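Take a look at the structure below.
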Amino acid sequence: MTQSNLLPKTFRTKSGKEISIALGTGTKWKQAQTINDVSTELVDNILLGLKLGFRHIDTAEAYNTQKEVGEALKRTDVPREDIWVTTKYSPGWGSIKAYSKSPSDSIDKALAQLGVDYVDLFLIHSPFFTTEQTHGYTLEQAWEALVEAKKAGKVREIGISNAAIPHLEKLFAASPSPEYYPVVNQIEFHPFLQNQSKNIVRFCQEHGILVEAFSPLAPLARVETNALAETLKRLAEKYKKTEAQVLLRYTLQRGILPVTTSSKESRLKESLNLFDFELTDEEVNEINKIGDANPYRAFFHEQFKDL
């Protein structure tokens, strides 16, 4: 089902706070940089995004782009209170251990690199880690550290990325009260992967957890043979939009908040210009059906094999 028509430009977390489409600052921005360099290209891109109307910036410890976000926050004319900043604790991956000695250290490092007194949303980047990778922290203990940071005012909201239902249930159990349940689960979502793990979107939406989508444009950017090509072309022509705008609008109408990025000003503008048209229920269902028949997963292949 789609959400109601005339979608607002912002969603709300279950605590009532407004959150809008995110400008991502993922690792592609630092591939040509050494770890201590600051990418002026990324700083300029964030400043451009803010100028065009983005009010949500998504970064992460693992991206190594918090310094760039901090520099942009320092230079922009947009008041800090009008910008939603999301970042993430990296608990380690494969042979790579967590960058910080603890989740609390990760939060303090984020505040310092971002140059802010608080972060609007702090996520655990992945639930797939061992205590050896995290210097001794289980998922529940990492969550307890986020709870304490929220109590201390260092973070306003807390959540997770790439969580399946069993992970979320662990976080519920580790929370002192529903006030400290995760408010966001950021997952890979696009027509070819409508549930990163079994029934995750419905579960989140039934429990007041906002689903954010990374890689919402995967059918255009990552898939070699796009089974949606004809459908997207037809809908783009019908609504006088780009195929990317059709996909982002589809994501919104599924009740999911996209995280997107581009180095091109025209595409950044397009990503914000999604609210003057609406796909019909039949069109959304057509995209759903074709997507389900052509599954594609870009990330976490092994981790979700049994989830």
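Glycine is no exception: its Cβ is also placed from the backbone N, Cα and C atoms.
Heads up, this one's the original sequence, none of the swaps are in it.
Since the structure is predicted, the reported quantities are computational estimates derived from the model, not experimental observations.
For S215 (NADPH binding site), the number of other Cβ atoms no farther than 10 Å from its own Cβ, over all displayed protein chains, is 22. Residues annotated as NADPH binding site in Swiss-Prot: 26-28, D58, S161, Q186, S215, L217, R222, 260-264, R267.
Under its mutagenesis annotations, Swiss-Prot gives T27 to A the following note: Decreased catalytic activity to 5.7% of wild-type.
In the three-state DSSP classification, Y63 (active site, proton donor) falls within coil. Marked as active site, proton donor by Swiss-Prot: Y63 (among others).
Take the CB of H125 (mutagenesis position) and look out to 10 A: across all protein chains shown you find 23 other CB atoms. The mutagenesis experiment H125 to A is recorded by Swiss-Prot, whose note states: Decreased catalytic activity to 1.5% of wild-type.
The active site, proton donor annotation in Swiss-Prot covers H125 (among others) and is backed by a curator's inference.
The secondary structure of F299 (mutagenesis position), as reduced to three states from DSSP, is coil rather than helix or strand. Around the Cβ of F299 (mutagenesis position), the number of neighbouring Cβ atoms within 10 Å comes to 16. According to Swiss-Prot, the mutagenesis experiment F299 to A carries the annotation: Decreased catalytic activity to 19.1% of wild-type.
Proximity of F300 (mutagenesis position) to non-local residues of its own chain (separation of 6 or more, Cβ distance below 8 Å) is seen for S126, F128, N162, E188, Q196, given in sequence order. Here the residue is the original one, but Swiss-Prot notes a mutagenesis experiment at this spot, F300 to A: Decreased catalytic activity to 17.8% of wild-type.
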- Which Cβ among the binding-site residues (S161, T261, S263) has the fewest C-beta neighbours inside 10 Å? S263
- Message: If I take the alpha carbons of R267 (NADPH binding site) and Y63 (active site, proton donor), what is the distance between them in whole Å?
- Response: 22
- K28 (NADPH binding site) and H125 (mutagenesis position), compared by Cα position, are separated in whole Å by 17
- What is the number of other Cβ atoms found within 10 Å of the Cβ of R267 (NADPH binding site)? 15
- Message: Using only C-alpha positions, which one of Y63, H125, F299 is spatially nearest R222 (NADPH binding site)? These are the recorded positions in the record.
- Response: F299
- Out of Y63, H125, F299, the recorded positions in the record, which is closest to S161 (NADPH binding site) when you go by Cα distance? H125
- Message: Measuring Cα to Cα, how far is H125 (mutagenesis position) from S215 (NADPH binding site) in Å?
- Response: 15
